[in-house]
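One structure is given below, encoded as structure tokens.
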Amino acid sequence: MAVESRVTQEEIKKEPEKPIDREKTCPLLLRVFTTNNGRHHRMDEFSRGNVPSSELQIYTWMDATLKELTSLVKEVYPEARKKGTHFNFAIVFTDVKRPGYRVKEIGSTMSGRKGTDDSMTLQSQKFQIGDYLDIAITPPNRAPPPSGRMRPY
């Protein structure tokens with residue numbers, strides 16, 4: 001006699017993020033690379049042990065939100081504090097199938113405006129210690145380049 005399992009989508013629950021006690025948990029070193037032209041760095045800029053020169057080193061936790069990271073970047077770059085400045089976040093990680101790196105856009109924030117991605121965390125986007133964060137900063141007087149996530153098809 002065969003037994004058939006029927007699992008519905010409702011029964012497959014996402015594991016909730018466990019809250020991180022920042023008093024007891026050691027922070028991680030987040031290596032952040034920024035551009036101010038609205039485009040992410042090319043992947044070849046991360047090849048052979050090299051990284052772009054625009055590096056920020058931030059000590060933070062896996063539950064850091066994009067809004068929190070935006071605030072930290074604005075502390076370092078006063079020109080990014082202008083209302084309407086757009087921050088597009090991407091994780092740069094080692095490609096396990098071939099030599100080099102891959103990029104995964106994860107969300108965006110805007111200075112002076114609340115957005116749907118503000119509360120997104122590194123942990124929720126499968127960030128792993130050792131990955132890089134690439135932030136494309138677009139000044140308020142220029143429209144950000146279209147991202148793959150916003151395509152109508």
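Cβ coordinates come from backbone N, Cα and C, glycine included.
Pulled from Swiss-Prot:
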| type | residues | note |
| --- | --- | --- |
| MUTAGEN | Asp118 to Ala | Abolishes splicing regulation activity and interaction with RNPS1 and ACIN1; when associated with A-121 |
| MUTAGEN | Thr121 to Ala | Abolishes splicing regulation activity and interaction with RNPS1 and ACIN1; when associated with A-118 |
| MUTAGEN | Lys126 to Ala | No effect on splicing regulation activity |
**Item:** Between Lys126 (mutagenesis position) and Asp118 (mutagenesis position): CA-CA distance (Å)
**Value:** 16
**Message:** In the three-state scheme derived from DSSP, which category covers Thr121 (mutagenesis position)?
**Reply:** strand
